[in-house]
Amino acid sequence: MKTFVLVSCLLVFTQIIYALDIKEISIMNRILEKCIRTVPKRENDPINPLRNVNVWYCAFTKRGIFTPKGVNTKQYINYCEKTAISPADIKLCKKIASKCVKKVYDRPGPIIERSKNLLSCVLKKGLLELTVYGKKK
């Protein structure tokens with residue numbers, strides 16, 4: 001029985017560790033800190049800077065996910081694999097990200113505006129809460 005419990009615990013921890021890309025999270029944390037400091041604060045910005053579309057736009061632009069030509073869709077959706085907390089969260093994260101990409105990029109408009117609308121969509125649908133960033137303040 002003890003062996004079964006130990007193996008079960010190891011499987012759970014392996015899934016959690018597998019789901020997170022610690023190196024990428026560390027890089028993104030440094031980028032987010034810089035973006036939080038440099039993005040001008042506006043009157044209607046949320047108290048938590050991680051809920052600010054402009055902060056995420058800054059960070060994803062620095063990571064090369066948002067470019068002048070638009071969003072690198074594959075890289076954006078696969079970012080869920082690097083930051084989602086559990087395998088179930090990865091699946092839901094990808095689903096939300098895919099729906100928002102389709103919804104936003106099927107419409108005409110400037111690339112920057114569409115990229116920010118994409119971020120607004122995923123934040124409103126709760127994608128952040130599925131990742132390690134949902135736990136930060």
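Cβ coordinates are placed from backbone N, Cα and C, and glycine is handled just like the others.
Those substitutions? Not in this structure, it's all original residues.
Sequence-distant neighbours of Arg51 (variant position) (same chain, six or more apart, CB under 8 Å from its CB) are Leu123, Leu128, listed in sequence order. Quoting Swiss-Prot on the natural variant Arg51 to Lys: In Sol i 4.02.
A natural variant is reported in Swiss-Prot for this position, Trp56 to Leu, and the note states: In Sol i 4.02. Under a cutoff of 8 A between CB atoms, and with a sequence separation of 6+ in the same chain, the neighbours of Trp56 (variant position) are Cys35, Leu50, Leu119, Leu123.
Residue density at Ala84 (variant position): 22 other Cβ atoms are found within 10 A of its Cβ, drawing on all protein chains shown. Where Swiss-Prot documents Ala84 to Ile as a natural variant, the accompanying text is: In Sol i 4.02.
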